[in-house]
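Worksheet for the structure shown next.
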Amino acid sequence: MAEAFVSFGLEKLWDLLSRESERLQGIDGQLDGLKRQLRSLQSLLKDADAKKHGSDRVRNFLEDVKDLVFDAEDIIESYVLNKLSGKGKGVKKHVRRLACFLTDRHKVASDIEGITKRISEVIGEMQSFGIQQIIDGGRSLSLQERQRVQREIRQTYPDSSESDLVGVEQSVKELVGHLVENDVHQVVSIAGMGGIGKTTLARQVFHHDLVRRHFDGFAWVCVSQQFTQKHVWQRILQELQPHDGDILQMDEYALQRKLFQLLEAGRYLVVLDDVWKKEDWDVIKAVFPRKRGWKMLLTSRNEGVGIHADPTCLTFRASILNPEESWKLCERIVFPRRDETEVRLDEEMEAMGKEMVTHCGGLPLAVKALGGLLANKHTVPEWKRVFDNIGSQIVGGSWLDDNSLNSVYRILSLSYEDLPTHLKHCFLNLAHFPEDSEISTYSLFYYWAAEGIYDGSTIEDSGEYYLEELVRRNLVIADDNYLSWQSKYCQMHDMMREVCLSKAKEENFLQIIIDPTCTSTINAQSPSRSRRLSIHSGKAFHILGHKNKTKVRSLIVPRFEEDYWIRSASVFHNLTLLRVLDLSWVKFEGGKLPCSIGGLIHLRYLSLYEAKVSHLPSTMRNLKLLLYLNLRVDTEEPIHVPNVLKEMIQLRYLSLPLKMDDKTKLELGDLVNLEYLYGFSTQHSSVTDLLRMTKLRYLAVSLSERCNFETLSSSLRELRNLETLNFLFSLETYMVDYMGEFVLDHFIHLKQLGLAVRMSKIPDQHQFPPHLVHLFLIYCGMEEDPMPILEKLLHLKSVRLARKAFLGSRMVCSKGGFPQLCVIEISKESELEEWIVEEGSMPCLRTLTIDDCKKLKELPDGLKYITSLKELKIEGMKREWKEKLVPGGEDYYKVQHIPDVQFINCDQ
């Protein structure tokens, strides 16, 4: 494994030497010596990796080599960047720069000679230890080849989670009965060891038709080991009242009071997933009233937690799979599309498969991991290698003993070991994040790009390929929400995260700092070896000034409840080799981002999302290698953005502040590599800057009075790759009617469109992009019913009308309209009184949300014809609505076929 990481580092170093050969002239002799030693080193790596398991000495050799490769890359890249920066004009500046250049060249030559000598010494030690040269004639797949293979694999992998459901049908039925038919038990607990399928079982119960009909509202909160009282209460309230914008501003007392009153008055189901200790319940129990009506489904590895929460708790013990069920689940993963008519699996492979699943201890997680491991192996010899590996390195046993846990861990580890090097690197990056984190896939893709895992292709595409492969192998769980208005996230199962942490420690990949006063880190024994930091405590920022952190390449601060403050202006002085810096939600003393940020010339990734920053320094112009820059800071006053972004020509992702001061003028025309641009303002930039951004796939733009829709539209004509276009709300756009200027039919790739601009009438359907899938209309002020036009957009799958998008009183969805629509949301349309849905309209509709439309008299009668409808959310409507639509109500016939009907805040 270490050999793979060293080889990966060497490959990047060779690429750097080749790419910058012209700028490295003058130190050719030193570079030739370095290259000779690197070739010798490369030939020793295979044998070294084969012998590392039996020798600490060999492991140390490999760690030394990895450090040397990193050091060489840092030295060479620093030299190139310093040579590129500060092209001064005038004789004096030229002379001064020439002197600095000669000094730098002398220093880099000396440094390279030092690295070469150290490599030579390590090679000598390795050879004296008996490590042999192995010339590897193979080659790794190129990025394009890997993507092609992944596309082929992906075609044969199931899109549905139904493959997980083996042996749980009776358990689901039993649990549903206890929740909807039995009033004796306030709390129902699912208990069992990690990986046994508690969460999968709870999720099936949570979404069951009978459960959805029985309760008025639902909340699902993952508690996990690290949580705060306030965070759990916020999450429950957000689930029960998703459109309440005041929740995040409430203190603990206000949260407790509101939740208590809500649960006391209604019939709600609350799922607390992954509660570890009895004491955890004591921290959060104050919001749950004694009055019955609400119920709780709780999952825990500790049976005592449920009984501690409620002495009358019904404890359901999740059971392991028997051998037949284990093999059935494994088959579903390995052969997702096979049916009974197809040729049977080779008898020898089937026999090996059934033997291998016995080592999984009946745990679904381990079975799925094994299935993912076998899914891309199609021959008897390939299966035999996996079979031998499992059989020789683990010992089977009963599912309760330590041998079985070791067996399960080994199964999960094998899935990791089977990954190609680039995916190992991707996987270990997930160790940065705390347990149960929802990890933004967008951020993750750019982390990977900043690490140099891929380049040359669109970053989002490459990231999607790699993430899908990790999901396919059951190493990562993806949020498969087809509503693209919502952020995409991925997560890790607890046990898989333990594997990730263990491997990260083994490879000295990462140091996690939880408390600077103790050694609770992944790599406490040798912190100087780790070049990545993840800070999980606001108290730990002071360690960034330590000299042993000077080689750190990545610093990520995941979001926690506590505040993170950076108070020192010199905080970045010792971090000059950083490639990744994520300071989202961090607060800066005086609101100033330190000028020392300009010294981080190696940065590829910088996020200040929701950071408390009111001043950005002009020294940011030095960050010429940035691929990702997020400046959506948390500031009440408009912020000044210096006109230095134009020099960051490598940028692929740029998110600008929503409030910029009048003095901000940004020249962005040279950012031709951008794929994602949020917050582009025609007040602060010229619309012609967009003409050259032909790689853009996502654009969110704010219009000003001096730029009309027609002008903008003509500037966007060259953006043929644009997939998402959002027009952001501003007071200026609300004062102008853009109806006559709307023309977007030339955007043939556009899938998502958001319009927060005033239009008295919806444009004709021929003016919309021809393949539009998702449409969001807000603050449009339309006076005519938009439905006759929208229902003719044949590819639409989701429509959302919000906050006075429509000012009329009557809407009609006619027969045959919206042939592919799956989701519709009508929110805060204060003038809407009547909505008619004709039979034959919206035949594919699955989810309908009506929120705070106070004048709407009743639910459309035509909903009774939409048999595809699975979920109906009624929120913020009058009590009469709920009384009419519950069983026995006069309008119940309209919704009796809908499995999941939710009433949220409908008690007024």
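Even glycines carry a Cβ here, placed using N, Cα and C.
Original residues fill every noted site, and no substitution is shown.
As a natural variant entry, GLY29 to Glu appears in Swiss-Prot alongside the note: In strain: cv. Di-17. According to Swiss-Prot, the natural variant CYS100 to Arg carries this note: In strain: cv. Landsberg erecta. PHE129 to Leu appears in Swiss-Prot as a known natural variant, with the remark: In strain: cv. Di-17. Annotation comment: Swiss-Prot describes 146-459 as domain 'NB-ARC'. Record note (Swiss-Prot), natural variant LYS173 to Thr: In strain: cv. Di-17. The unchanged residue is displayed. Sequence annotations record features per position, and here Swiss-Prot assigns ATP binding site to GLY192, MET193, GLY194, GLY195, ILE196, GLY197, LYS198, THR199. For the natural variant TRP399 to Cys, the note given by Swiss-Prot reads: In strain: cv. Di-17 and cv. Landsberg erecta. For the mutagenesis of ARG553 to Lys, Swiss-Prot gives this note: In rpp8-2; loss of function. The structure shown keeps the original residue.
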Secondary structure at ILE196 (ATP binding site), reduced by DSSP to three states: coil
Sequence-distant neighbours of GLY192 (ATP binding site) in its chain (C-beta under 8 A, six or more apart): LYS198, ARG301, ARG317, ALA318, SER319
Reduced DSSP assignment, ARG553 (mutagenesis position): coil
Site with most surrounding Cβ atoms, counting all protein chains shown within 10 Å, from the recorded positions GLY29, GLY194, GLY195, GLY197: GLY197
Residues flanking the ATP site, with Cβ no more than 8 Å from the Cβ centroid of GLY192, MET193, GLY194, GLY195, ILE196, GLY197, LYS198, THR199 and excluding those residues themselves: THR299, ARG301, ALA318, LEU363, PRO364, LEU365
For PHE129 (variant position), nearby residues of its own chain (Cβ under 8 Å, 6 or more apart in sequence): ARG57, VAL58, PHE61
Residue, out of the recorded positions LYS173, LYS198, ARG553, whose Cβ gathers the largest set of other Cβ atoms within 10 Å: LYS198
Cα separation, LYS173 (variant position) to THR199 (ATP binding site) (Å, whole number): 16
Distance from ARG553 (mutagenesis position) back to ILE196 (ATP binding site), taken between C-alpha atoms, in Å: 37
Distance [Cα-Cα, Å, rounded] between GLY197 (ATP binding site) and LYS173 (variant position): 16
Residue from GLY29, LYS173, ARG553 whose C-alpha is spatially nearest that of GLY195 (ATP binding site), among the recorded positions: LYS173
DSSP-derived structure type at GLY29 (variant position), helix or strand or else coil: helix
Structural state of PHE129 (variant position), classified by DSSP into three states: coil
Top Cα neighbour of GLY29 (variant position) in the set of recorded positions MET193, GLY194, ARG553: ARG553
Candidate recorded positions LYS173, MET193, GLY194, pick with smallest Cα gap to ARG553 (mutagenesis position): GLY194
Other C-beta atoms that fall within 10 angstroms of the C-beta of THR199 (ATP binding site): 22
